[in-house]
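Residues or ranges marked as active site, nucleophile in Swiss-Prot (evidence: experimental evidence): Cys76. Positions annotated as active site, proton donor by Swiss-Prot, on the basis of a curator's inference: Cys194. Per Swiss-Prot, the feature substrate binding site maps to Asn14, Cys76, Leu77, Val78, Tyr133, Asn163, Val195, Gln196; the stated evidence is experimental evidence. Here the residue is the original one, while Swiss-Prot reports the published mutagenesis Cys76 to Ser with the comment Reduces catalytic activity by more than 1000-fold. No change in substrate affinity. In Swiss-Prot, a published mutagenesis experiment is listed as Tyr133 to Phe, annotated No change in catalytic efficiency. For the mutagenesis experiment Cys194 to Ala, the note given by Swiss-Prot reads: Loss of catalytic activity. Quoted from Swiss-Prot, the note on mutagenesis experiment Cys194 to Ser is: Reduces catalytic activity by more than 1000-fold. No change in substrate affinity.
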Amino acid sequence: MGIRRIGLVVPSSNVTVETEMPALLSRHPGAEFSFHSTRMRMHTVSPEGLAAMNAQRERCVLEIADAAPEVILYACLVAVMVGGPGEHHRVESAVAEQLATGGSQALVRSSAGALVEGLRALDAQRVALVTPYMRPLAEKVVAYLEAEGFTISDWRALEVADNTEVGCIPGEQVMAAARSLDLSEVDALVISCCVQMPSLPLVETAEREFGIPVLSAATAGAYSILRSLDLPVAVPGAGRLLRQDSAVTAS
């Protein structure tokens, strides 16, 4: 089968997804992966900064296509969700169309679409969120997920505008925000609604503490990549979402 080649389109100041995604998929029992990134300039997570970043998408898609990936993940969740309900479908379709014009058959996923996909895979209706965003952007994320049919029971915005600083948010701060949520009637917790906010070491710990499925933008992205490649979803130590097919691979 060979090494599965994954393309990542990331904000220039994002370093976490390029750390957490390889760490996750390196645990897969049946496949090897390589990761190849292209970058869109962005430092401040604001409507203006996100719009300027999204304007660079076509250039980045052309560049990443040269690496001939099997799957491309558009790895900035809020940049898609600020576009309004259903934007992940439009972005994924536009990128796929651009790739096809250039002769690439790469599959296309987005962090925004992957989170929706992951929550549905967990059959979650009532959801709680921890986001790093300023409150107005966090409200757009909440509205986006509610438009997808989820009930956002409670949420927290850590209100960090500098994207480099988002990548340095301590795990203790993320867990403190999660503990402040009302999780009494929640089906799932998104402990990091952002691929730049580090959370991979927290997912299993939070699942044990809270007794509910816990996922992140990174684990949802890994789930979507594996499903797109028709690979078993069996990644240990990363939460219930990535154990969907563990019994199958064990047998």
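Including glycine, each Cβ sits where the backbone N, Cα and C put it.
Unsubstituted: the structure retains its original residues.
The two recorded residues Cys194 (mutagenesis position) and Leu77 (substrate binding site) have their Cα atoms spaced 6 Å from each other. Cβ neighbour density within 10 Å is lowest for Val78 among the recorded positions Cys76, Leu77, Val78, Val195.
Remark: Gln196 (substrate binding site) has Pro11, Ser13, Asn14, Val15, Thr16, Val17, Pro132, Asn163, Val166, Gly167 as non-local neighbours, by Cβ distance under 8 Å and separation of at least 6 in sequence. Distance from the CA of Val78 (substrate binding site) to the CA of Tyr133 (mutagenesis position) is 9 Å.
Asn14 (substrate binding site) falls outside any helix or strand according to DSSP and counts as coil.
What surrounds the substrate site, by Cβ distance within 8 Å of the Cβ centroid and not counting Asn14, Cys76, Leu77, Val78, Tyr133, Asn163, Val195, Gln196, is the set Pro11, Val45, Ala75, Ala79, Ser111, Pro132, Val166, Cys194, Met197, Ala217 from the same chain. In three-state terms derived from DSSP, Asn163 (substrate binding site) belongs to a helical segment.
Counting every protein chain shown, the Cβ of Cys194 (mutagenesis position) has 33 other Cβ atoms within 10 Å. A helical conformation is recorded for Leu77 (substrate binding site) in the three-state DSSP classification. Counting every protein chain shown, the number of other Cβ atoms lying within 10 Å of the Cβ of Asn163 (substrate binding site) is 25. Over all protein chains present, the Cβ of Asn14 (substrate binding site) has 23 other Cβ atoms lying within 10 Å.
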